[in-house]
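One structure below.
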Amino acid sequence: MGNLFGHKRWYEVRDKKDFKIKRKVKVKRNYDGNKYILNINENNNKEKIDNNKFIRKYINYKKNDNILKEFTRKFHAGNILFKLKGKEGIIRIENNDDFLETEEVVLYIEAYGKSEKLKALGITKKKIIDEAIRQGITKDDKKIEIKRQENEEEIEIDIRDEYTNKTLNDCSIILRIIENDELETKKSIYEIFKNINMSLYKIIEKIIENETEKVFENRYYEEHLREKLLKDDKIDVILTNFMEIREKIKSNLEILGFVKFYLNVGGDKKKSKNKKMLVEKILNINVDLTVEDIADFVIKELEFWNITKRIEKVKKVNNEFLEKRRNRTYIKSYVLLDKHEKFKIERENKKDKIVKFFVENIKNNSIKEKIEKILAEFKIDELIKKLEKELKKGNCDTEIFGIFKKHYKVNFDSKKFSKKSDEEKELYKIIYRYLKGRIEKILVNEQKVRLKKMEKIEIEKILNESILSEKILKRVKQYTLEHIMYLGKLRHNDIDMTTVNTDDFSRLHAKEELDLELITFFASTNMELNKIFSRENINNDENIDFFGGDREKNYVLDKKILNSKIKIIRDLDFIDNKNNITNNFIRKFTKIGTNERNRILHAISKERDLQGTQDDYNKVINIIQNLKISDEEVSKALNLDVVFKDKKNIITKINDIKISEENNNDIKYLPSFSKVLPEILNLYRNNPKNEPFDTIETEKIVLNALIYVNKELYKKLILEDDLEENESKNIFLQELKKTLGNIDEIDENIIENYYKNAQISASKGNNKAIKKYQKKVIECYIGYLRKNYEELFDFSDFKMNIQEIKKQIKDINDNKTYERITVKTSDKTIVINDDFEYIISIFALLNSNAVINKIRNRFFATSVWLNTSEYQNIIDILDEIMQLNTLRNECITENWNLNLEEFIQKMKEIEKDFDDFKIQTKKEIFNNYYEDIKNNILTEFKDDINGCDVLEKKLEKIVIFDDETKFEIDKKSNILQDEQRKLSNINKKDLKKKVDQYIKDKDQEIKSKILCRIIFNSDFLKKYKKEIDNLIEDMESENENKFQEIYYPKERKNELYIYKKNLFLNIGNPNFDKIYGLISNDIKMADAKFLFNIDGKNIRKNKISEIDAILKNLNDKLNGYSKEYKEKYIKKLKENDDFFAKNIQNKNYKSFEKDYNRVSEYKKIRDLVEFNYLNKIESYLIDINWKLAIQMARFERDMHYIVNGLRELGIIKLSGYNTGISRAYPKRNGSDGFYTTTAYYKFFDEESYKKFEKICYGFGIDLSENSEINKPENESIRNYISHFYIVRNPFADYSIAEQIDRVSNLLSYSTRYNNSTYASVFEVFKKDVNLDYDELKKKFKLIGNNDILERLMKPKKVSVLELESYNSDYIKNLIIELLTKIENTNDTL
C-alpha cells in the first residue's frame, strides 16, 4: 500500500533490548495476517505491528500540528540558505546578535591545497591560518613553522604559490593574502548573507506561527503558503540583497567562489536539487531572478525536509466518551485493507447477492428508474443553493464536504434507511460516493479558478440531475461488471480464492499483458501466412485462420505472390519440391500454433503435451544458422575495408575485447543501442577535425559502417570480461557502476537496482525517471568512448570522393586474396527447448523487425516485472533474427555499380536457376558444378602436364564422397597404374584442400545468388526503375531534370548509381501503390534543385551541424531548470541581441531563426526525395493495427472473464467445453445448437445463452446476429482488426479513423477503457507530433468531428526554443490524410 507517511521515512521501533530507536523504513501490507510490516532499509530487518497501533500513529501524525517544531529542529538563521557561523556556545542562530562577527569569519588569509603529508599530520587549515595571522605572514614569506602539540617540535611547512603542484612527500600549503579591496567586498557580502538568512527564517517562522491564518489546514496549503510569502515585504528585500551580490560578482568574478562556498551545495551531505537550482539562478547573472523563484525555493525546500503537510481538522470534544468514539471512527476510516484481502475475509460475502440483484435489474432495464427515485430523495437543488451560499462567503475547502454530509445525514442515519435491504443500501452508497466525487470536482475547479485556468465554478453544471442520473447508471453498471470480471479472472486463471493477494494479481497482470501481445503476434503471423497461401479453387482474398477453424481446410501456395519467406517455408518442410503443402504444416505446425493460442486464451497452466520433436526444432535452428551473414559478408556489404582502411588498429582493439556471458544479466537494464546512437553520432559530427564529405552518399557509406561498428562495440563493452589480467584496464561496466553509485567501491547490483528504482518511480507518476536513468548511463558511455575510442570518430584523413570509393570497392571485391577488415561477432548457439519457443521462433522468421521488436520488448518487460529468466532464451532467439534481418537488408550495396537493365536481366537468369532456394550439399555442388570445379583444379596444377591429363579425365573417380559432406582423395582404386604414376607429383593433401576450397567458393557463390534472389526480384527492379523514371520524365519544362542529380547523374545515366534503399525495400509491398500515393505528388513538387545549389551545399556542409550543435548546447545548458526559468531565459534570448550573441555565439535570434528555417526546408526536401516517409507510413500502419489488435484481444479475454464470473455467481449454466475453439461467446451459424458448438464454453440450453446475451447487452456488449463482432468477414470489426486488414489492404471501404471509432465503441462497456483505444493509437505518433493529452482524455469520436484531429495533434516542438520540427507540420497533415483516407471499392477484402 506504499508509504502512508508521504515524505516521512523514519519510524519509531523497538530494538532487541526494548529501547526506542528510529529507523528508515518502508511500510507494506503483510498478507498472512492482519498486520503491516516495517521494512528497515539498513539491514532488511522486519518488525510487525498490528493495524490499530499503526493507524493510531498515522492519525496522530496527520492530526499533530508539529510543523513549527520540525522547522525549528531542522532550520535556523545560520543554515536556511547560506551556511553561516554563530558565536561560541550558540547552537541555533535566531537573532542577529547570535551571528559570529564578520571580522572573525572573513579573514585576510585564505588557505587551500594542503599536501597529502600535511593532511596525514592532522594539522587543520584553521590552525595554520591562526598561526599565520599571529606570526604576521606576508605574501613574500615562503615558510611557516607550526607545533602540532605544545610539547612537540615545530614542523616546517612550505608556502607554495598556486602554480606549483604539490608532490607526494612534501609538506606544503597555499596561503593567499587578500588585498584590502577584496577583503572589504567579501565582508560586505557576508553581511548580506546574514540579512538574507535572517529574513528568510523570520518570514517562514511568522507564517507557521500564525494561529489566525492556519495555512497548513487548507487543502491546497502550498498555494496558500506561496501567497503569504509573496505578500511579505521582506521577500522584496531579499531579492534586492541577491541583486547586490550579483553586482559584486559582476564587478569581480573572483568573488564567485566565495559566494558558492557559503551557499554550501557541494560535498557529500544531503542537499536538495531545489536548492542547487536556486544557487544556479543566483549565480547566473545574465538571467532574471524573481520573488516567485524565492517563494518556490522555500516551498520545495520545506517539502524536501518533510516539514510541511496538511493538518487534519479535528473537532474539539469535551466529552471523553465522544472523543473515544470519534477516534474509533478515525481508525476505521483509515484502515485501508487490500481489496483482495477484503474479498477473502468476506468470501461468503453479501456483495455476490448485491451484484446478482444489480444484474437482474440491469437486464430488465429497471435499474435506471431506481437510481432516479433515490436521486430525487437527495434534493440536489437544495444542495446547490447551500453550496453556492458557502462559496460566496469565500469558503471552498473541506467546509463544503461538511455541508454535503450534513445535507444527507437524514438519508443515511434514519431508521428508515437502516430497514432497507442490503441491495438498496449499496445503491444509496454508490450514489452518495459519486456525489462526493462531484464535490471534489468543485474543489478542483476552485483551484483552477484561483490559478486563473478557469473563469468560474459552474455548480449547476457539475450537479445537473439528468447528467448525474446517466453517470450514476454507468457507475452502477461498472460496479457490477467489475465484480463479475474479478470473480471471472480468478476462476479463469484457476487462482485460489481463499489465499488470493496483491502479489498474485501483480503476476497475473504481467502475464495478461504478455498474453495480449502474444495473441496479436499470432494474428500478425496469420496475416503473413495469408500472403503466402490462398484458398484452393476460390478466387478471392478471403482470410484463412491458420490457428483456428480453418487450419485443416484446403489451401495452396499462392503462385501469384513471390515471397522471400517461401524459402523458409520450404526449409521447414512445410511445402515439398512440387510446392504442395505437407502434413508437417497442417498436422504439426498449425496444430502446435492452435494449441499454444488456446493455452493463452484459456489460461492453461498445466505442462505442455509436446507435439514437436527435436528434429522439428533443429530445422528452425538450421534456418537461423544458414541465414547468418558472416563477418566477411557484413564487411563487404558495409564497406568496412574502405571506411576503416586507416583505422585497423582501432578495429583490432575492438576485436581483442574479451567478453563474458555472465554480464548478460546487465544488458536488459541498460538502454538499447538506438537510444545511445544519437549521442554516438554527435561524437562524429561534433569532431572539429572532420570535414564535410563530397556527397550525401559518401556520408551514408561512412555512417552506415560507423553505426555498425559502434553497435558491436556497445555489446562488447557491456559484456567485457572482468578478468584478473584486466584489473589495470578501465572496463566500462565498472566505470558505470562507480558513476551510478557515486563512490569508488563497486556495488555489483547497482545497475539492476538503479533501473528498477527508476521503473518504480515512473509507475508512481515520475515520467522522467527512466529517461533520467538512461541519460546517466548514456553520458557515462559517451565519456568512456571519448577517453578510450576517440580515434574511431576521427575521419580527418578520409579524403576519398564517391568515385574513388566505388573504384576501391570494386578493386577490393575483385581481389580474391584480399583479407577483409572485420568486426568479430560472437557466434551464439541457438537452442529451442519446447513447442512454445519453436512456434515463436517460426513466427519471428515470418515477420518483419517492426513486429518482432514489439513482442521481444514485451518478453523483456515481463522478465523484469516478474524478475524471472524464463523468457531469456526466446529473447536471445528474437534478437538473433532481428540482427539477421537488419544485416540482410544491407547486402544491396555491392550491386551499386551494375547497369539497371543488365541487373534486371541477371535477376531473371538467377530466378530461373534458383526458383526453389535449395541449399546444396558438398556432394551435390561437386556433381552439379563438376566442370567448373575441374577447370579451376586444372588451372591450379597447370605446371604438371601429366597430372592434369589424368585429372581432366578421372577427377570424379579420384574424389570419393563418404557422405553428403565428407570426401577423400583416392589415387589408386579407380584409376590405372600408369595414371597413378602420372599423379605422383601432385600432393594428395594439396589436391583435397583445393577441391574443398573450390566447392566452398561455389557454395558461397550459390548462397550469394540465393541471397540476391531473396532480396532482389526482376519485377521489383523494373518497378523501381519505372518509379524513378516517372519522377525524372514527368516534369514541366521549368522543372526538367531537377531529379537528375539525385537519381541518375548525367555521366552515369541508366545505372543503379545512387541506390534509394527506402524505395526499393518498400516497392515489393503489396500496398506500395497505396502508400506511395500519399506522398508521390509531394515528391514531384519538391524543389529538389535546392539540395544541390550553392545554398543547399552550404547548408549540408556547414549549417546543419552548426544549428544542431547550438540546439544541443542550449538544451544541455538549461537541463534541470524549471519551466518558468526556461521561459524567462528564452524570452531574453529572443529579445536581447547581446545576450543571444554572448550565450549562443551567433549574431541574433532573427538570423539564427532564418538559418534554422533554411535547414528545416533542406531536411524536409531531403526526406521526400530519399523516400523516408515510405518507411514511416508502413510503420504507422503496423503500429496502429497492432494497438487495435491488442484492444480486440482484450475484449476476447474479458468475455472469458464475464462468462466465468456469471457462472461463479450462478447466473448462467454451462455444460462443458469445446477444447479446440478459442472464442468465449457463440457465433450463429444457422444451426439450432450453435450455443453448444461454436464457442469454448457449451451453454446449458438456449435459455441460458439468451440470458447471457441479454445481460451482456445491458452492459453495452452486443452479441446479436448483426452486431459489430458477428458481421461477415469484410464487415466485422473483430475480423477486420484481428486479420490485420489495416496493413493488408488499407483505406479499402473504411477509413482507419472509422475503425478506431468502432474498436473504441466496442470496448465502451468498461470505464477502465475510457478513451484508452484513442490514447494507445495516438501514442504511435508522439515522436513526430505533440499530442494534446487533455483533449485525449475527453470524450470524442474521430468520424463526424471535422477539427478533432487538428486539436489532438500539433506540430512537434524541438529544443527549449520551442522551434517547430523541420517536418512536423508535414507529418501531422500526412497522419490526418492516413487516418481519413478511404477508397470505395466493390471488391471484397
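Just so it is clear, glycine is given a Cβ too, placed from its N, Cα and C backbone atoms.
Substituted residues are absent from this model; it holds the original ones throughout.
Look at Swiss-Prot and you will find R219, K441, K489, Q759, W865 tagged as crRNA binding site. Marked as active site, for pre-crRNA processing by Swiss-Prot on the basis of a curator's inference: R438, K441. Here the residue is the original one, while Swiss-Prot reports the published mutagenesis R597 to A with the comment No longer protects against infection by MS2 phage, loss of ssRNase activity. Here the residue is the original one, while Swiss-Prot reports the published mutagenesis H602 to A with the comment No longer protects against infection by MS2 phage, loss of ssRNase activity. Here Swiss-Prot notes a mutagenesis experiment, R1278 to A, with the remark: No longer protects against infection by MS2 phage, loss of ssRNase activity, still binds both crRNA and target ssRNA. Recorded in Swiss-Prot as a mutagenesis result, H1283 to A carries the remark: No longer protects against infection by MS2 phage, loss of ssRNase activity.
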Please report the Cα separation of R1278 (mutagenesis position) and K489 (crRNA binding site) in Å, rounded to an integer. 22
Ranking the recorded positions R219, K489, R1278 by other Cβ atoms within 10 Å, which is at the bottom? R219
At its widest, how many Å does the recorded crRNA site span between Cα atoms of R219, K441, K489, Q759, W865? 38
Let me spell it out: for each of the recorded positions (R438, K441, R597, H602, H1283), count the other Cβ atoms within 10 Å of that residue's Cβ, using every protein chain shown. Which one has the most? H1283
Here the Cα-Cα span from H602 (mutagenesis position) to K489 (crRNA binding site), rounded to a whole number of angstrom, reaches 11
Roughly how many Å separate the Cα of K441 (crRNA binding site) from that of H1283 (mutagenesis position), to the nearest whole number? 43
Rounded to the nearest angstrom, how far is the Cα of K489 (crRNA binding site) from the Cα of R597 (mutagenesis position)? 18
Using Cα positions only, nearest of the recorded positions to H1283 (mutagenesis position) (R219, R438, K489, Q759, W865): K489
I need the CA-to-CA distance for R219 (crRNA binding site) versus R438 (active site, for pre-crRNA processing), whole Å please. 16
Report the same-chain neighbours of Q759 (crRNA binding site): residues 6+ apart in sequence with Cβ closer than 8 Å to its Cβ, ordered by sequence. A769, I770, V864
Any idea what the Cα distance is from R438 (active site, for pre-crRNA processing) over to K489 (crRNA binding site), rounded to a whole Å? 31
How would DSSP class R219 (crRNA binding site) in three states? coil
Are there any residues at least 6 positions away along the chain from W865 (crRNA binding site) with a Cβ closer than 8 Å to its Cβ? List them or say none. S506, A510
For H602 (mutagenesis position), what is the secondary structure state per DSSP, taken as helix, strand or coil? coil
